[in-house]
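Below: the structure, in structure tokens.
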Amino acid sequence: MASKKLGADFHGTFSYLDDVPFKTGDKFKTPAKVGLPIGFSLPDCLQVVREVQYDFSLEKKTIEWAEEIKKIEEAEREAECKIAEAEAKVNSKSGPEGDSKMSFSKTHSTATMPPPINPILASLQHNSILTPTRVSSSATKQKVLSPPHIKADFNLADFECEEDPFDNLELKTIDEKEELRNILVGTTGPIMAQLLDNNLPRGGSGSVLQDEEVLASLERATLDFKPLHKPNGFITLPQLGNCEKMSLSSKVSLPPIPAVSNIKSLSFPKLDSDDSNQKTAKLASTFHSTSCLRNGTFQNSLKPSTQSSASELNGHHTLGLSALNLDSGTEMPALTSSQMPSLSVLSVCTEESSPPNTGPTVTPPNFSVSQVPNMPSCPQAYSELQMLSPSERQCVETVVNMGYSYECVLRAMKKKGENIEQILDYLFAHGQLCEKGFDPLLVEEALEMHQCSEEKMMEFLQLMSKFKEMGFELKDIKEVLLLHNNDQDNALEDLMARAGAS
């Protein structure tokens, strides 16, 4: 009883879904009632069926048609049987005479009719095309012996592969050393070729020179006999009057600069020269950097450099002494601005420099060459460089050695700090926009306002250039574009209103 009561409690009239509203779709709603037109009434189906009288005329016609087809087929069979019996009787009566007549008629018919093109297909009929047939030996012989019918205007050779002219070409391997020797003979004379022949390793001999010696000899010979070669990074390091040219690639350790310096010049060959007989040491271009005389004294040159500057050397900035990797293990104190004379423009000593100065000399203390910065050409940039801290100066030197000028690097460092990546990004974007023809001042304004969006920078520069050509002031243009977010129409209206008010 208890179980029945529990079941009645849960499954009786009570439900958890009572008084819960539900939204049902249109397809679950009861359809609306449709009213029939006045006077419409359905006929009684039973009465209609009773009144219909079916005569089965179509079925009767179908049966009659089938019986007629059977009669026609039986008549055809009887006619075929009669014809076969008549032929059998004629053959039995005629005997050998009939056979000869039949064979004569067959040969006559075959002689008059032309032979079929394909006897196998000609023997097939439409009703027996799927039945297998035996191939007669005469047909195969006729097919084999019959010559192919070739048209006069058809040439099979036209469709054959033509000979490739490269098939008969003899491939030869290139002897790189032989080609190099021929090139050097034509450009630098027989001495270079003789040097190369002496340095080439002989087969089967134990006297094989090392790669470094060969490279060093080639570099020395190239500098001696090719003075018009492009700047290739060779540094003239004369040792007490004897100029010895060494490559940056060779590992050279430079000692600290003593009171009497052995370094007389740090130079690069010129890019262009008319006199091909001059030595490479005489073609040293003057650049702005620290230099010393033969007796170790520093010279303050107040005259501007008349020769080509460092930026003219193939588009690269001149490498200062800081570019050289020193192997010296001792750390030398840096030369401060108080210990150095005012080095506004320093010229490099060449081999044909003036005699040693007889006046009082200043002997600086020993310092690391890597701590001497490249001097900027602008005095203002030089003064700003002297005011920087050692870390900031190192950052500037790092970016300048990549090919940028001191002025641009100092300007970028003021805005981006000592982060080299941000400085390089700023300089790269600045250079790209300047190459597109925009004013450098406008480019700096755009980079300052829109640092992250290249599209907005381009739009800002185009509008700035357009409004500047119209005659508006740059200050007003900048304020208006910043206020209206580069909206051309609103900015132009604002500029016109300001111009009218003024």
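Every residue gets a Cβ built from N, Cα and C, even glycine.
For all the noted positions, this structure keeps the original residue and models no substitution.
Under the heading domain 'UMA', Swiss-Prot lists 17-63.
Note: Pro37 (mutagenesis position) has no non-local neighbours, i.e. no same-chain residues 6+ apart with C-beta under 8 A of its own C-beta. In this structure, Pro37 (mutagenesis position) belongs to neither helix nor strand by DSSP; it is coil. For the published mutagenesis Pro37 to Ala, Swiss-Prot gives the following note: Abolishes association with the ESCRT-I complex.
Counting only same-chain residues at least 6 apart in sequence, none has a Cβ under 8 Å from the Cβ of Glu59 (mutagenesis position). Under the heading of mutagenesis, Swiss-Prot lists Glu59 to Gly and annotates it as follows: Abolishes association with the ESCRT-I complex.
Swiss-Prot gives this note for the published mutagenesis Phe268 to Ser: Abolished interaction with PTPN23.
Among the sequence features in Swiss-Prot, the mutagenesis site Pro269 to Ala is noted as follows: Does not affect interaction with PTPN23.
Annotation of the published mutagenesis Leu271 to Ala in Swiss-Prot: Does not affect interaction with PTPN23; the original residue is retained in the structure shown.
Note on the domain 'UBA 1' (389-430): DSSP counts are 33 helix, 0 strand, 9 coil. Look at Swiss-Prot and you will find 389-430 tagged as domain 'UBA 1'.
Listed in Swiss-Prot is the mutagenesis experiment Tyr404 to Ala, annotated as follows: Strongly reduced interaction with ubiquitinated proteins.
Residues annotated as domain 'UBA 2' in Swiss-Prot: 451-498.
Sequence-distant contacts of Phe472 (mutagenesis position), defined by Cβ-Cβ distance under 8 angstroms and a gap of at least six in the same chain, are Leu495, Ala499. Among the mutagenesis entries in Swiss-Prot is Phe472 to Ala, noted as: Strongly reduced interaction with ubiquitinated proteins.
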Go ahead and report the DSSP secondary structure tallies for the domain 'UBA 2' (451-498): helix first, then strand, then coil. 39 helix, 0 strand, 9 coil
Measure the Cβ-based neighbour count of Tyr404 (mutagenesis position), defined as the other Cβ atoms within 10 Å of its Cβ. 19
As a test of reading the model: what is the averaged pLDDT for the domain 'UBA 2' (451-498)? 82
